[in-house]
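S.K.: Can you keep this structure in mind? I'll have questions shortly.
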Amino acid sequence: MHKFDLELSRRANPLLFSAERYEEYPLKYDELKQYLLSQNPSHPHHNSRPYTSIDYFDYLLYRSKNDESEIDLDKKLVSEFALYYVQKEHLNSDDLNPTLNELLKLQPKSADWYEMMLRILESINTTGIDQLTKENNNSFPNSKRARSSTNMGGTDKFNKGAYHTDKADDDKNEILQELTSFLMSNSIQKGIDIKPIPLDDPVKFLKNGINSILDTCVSLEKNTSSPPISPNAAAIQEEDSSKKLEELETAFSDLQLAHNFLTKQFENDRAEYVQDIEKLTRTNRELQDKLLNNHSNLSKTEKKLHELEQENKELEKANNKLNSSRHNFGMSSPASSPVTWDPSSPSSVGSPTSGSGSRSLSIMTSEFKKVLTSTQRKYEKELSDEREHRFKLERELALLKNAEANTSLALNRDDPPDML
């Protein structure tokens, strides 16, 4: 038997062998019987448009542009009229077969060129299918197309007796088809292997199928030479089978309950997992924002610390200059000498101008000392403030660095793994 190529059939006739039509094919004996009865013209439930290749061939030729599942009747009528006219002209004219050289010599789109094209189309028109159908009917008298063509032409060529004879033959062929389909479907369902033989003669096929079934039964009887089963044993087997069936039903219901429970648990776990992912994502975003803020604050603090260090250096330079100037002033000033400051010294007493000069000098010295002392205290206070501020900034910088290290460590620990 030749292997059925479904892909080749799908390419040859995509509408007949489409995936949407698979459900229409009969797979069981009852469906096949109903399908065969619907194909019988004498049956009251005859299908007016059976699913055959000729029927779908019309769909391929005259498919409607608006709806591909319907036939464009206007297009089909026009095409059939054109085929009729071509066939009529072909029968009335001489059978001329133009050659390629004759066609190339003609002027394209001229009257002779169009006439030559019509002759070529007439020679390859599809109305010759009727003659081919007649030849196939003579070769395969048991085919469905032969029976239908015979029934269609019976009213014109035969009398009523011949029609009844054809009807009886159709009934006999229908019975043979029914028996054949019953044998094939049951043998497939029960695992009985029927030896392949040519399917041209259905009677031989049925005989071979019956012989295969009998041989299978005989071999089974030989292999299983067990004593006959008593009624009690049959009852026990039936009870065991019913118990097994109940156990299977119980196990099936348990599996359904377990499946439902696991499905709900999976949905709940998935919802919690999604919530955890959202929470971790939100926490990660907040920590990233805090880290950015800490980085910005750290950069500002470092900048301010650098400015304060520059100011501290300038203040130290000014303080050093002030200390050096004060030391030089104490070493070179006459007001600081003991002779000048000692009121009992002879020079201060005996000098005619010593009274007014020493008084003014002492006043200037005291005022200068006051100014110098206030300036020194001011700079010392500013210097101490700058030192305290610097110490405070250094402590904040250390705290920020520790916080940054802890934040990066926490991010590395809390970073969730990538999920699908």
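Heads up, the Cβ atoms here are built off N, Cα and C, so glycines get one too.
As annotated in Swiss-Prot:
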type: VARIANT; residues: His90 to Arg; note: In strain: CLIB 219
type: VARIANT; residues: Met117 to Thr; note: In strain: CLIB 630
type: VARIANT; residues: Lys157 to Thr; note: In strain: CLIB 219
type: VARIANT; residues: Gly161 to Ser; note: In strain: CLIB 630
type: VARIANT; residues: Thr165 to Ile; note: In strain: CLIB 630
type: VARIANT; residues: Gln189 to Leu; note: In strain: CLIB 382
type: VARIANT; residues: Ile210 to Met; note: In strain: CLIB 413 haplotype Ha2
type: VARIANT; residues: Glu249 to Lys; note: In strain: CLIB 556
type: VARIANT; residues: Ser253 to Arg; note: In strain: Sigma 1278B
type: VARIANT; residues: Ser325 to Asn; note: In strain: CLIB 219
type: VARIANT; residues: Gly355 to Ser; note: In strain: R12
type: VARIANT; residues: Leu409 to Met; note: In strain: CLIB 410, CLIB 413 and Sigma 1278B
S.K.: Looking only at C-alpha atoms, tell me how far Ile210 (variant position) is from Gln189 (variant position), rounded to the nearest Å.
M.R.: 16
S.K.: Quiz question: given the variant positions Ile210, Leu409, which has the greatest number of C-beta atoms lying within 10 angstroms of its own C-beta?
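M.R.: Per the Cβ count, the most surrounded site is Ile210.
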S.K.: Nearest to Ser253 (variant position) by Cα distance: which of the variant positions Met117, Gln189, Ser325, Leu409 is it?
M.R.: Gln189
S.K.: How long is the line from the C-alpha of Ser325 (variant position) to the C-alpha of Glu249 (variant position), rounded to the nearest angstrom?
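M.R.: One finds 111 Å between the Cα atoms of these residues.
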S.K.: Based on Cα distances to Met117 (variant position), point out the closest of the variant positions Gln189, Glu249, Leu409.
M.R.: Gln189
S.K.: If you count other CB atoms within 10 A of each CB, which of Met117, Glu249 wins among these variant positions?
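M.R.: By the 10 Å Cβ neighbour count, Met117 comes out on top.
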S.K.: Hey, what's the Cβ neighbour count for Gln189 (variant position) at 10 Å?
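M.R.: Gln189 (variant position) is surrounded by 10 other Cβ atoms within 10 Å.
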S.K.: Near the Cβ of Ser325 (variant position), how many other Cβ atoms are there if near means within 10 Å?
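M.R.: The Cβ of Ser325 (variant position) has 11 Cβ neighbours within 10 Å.
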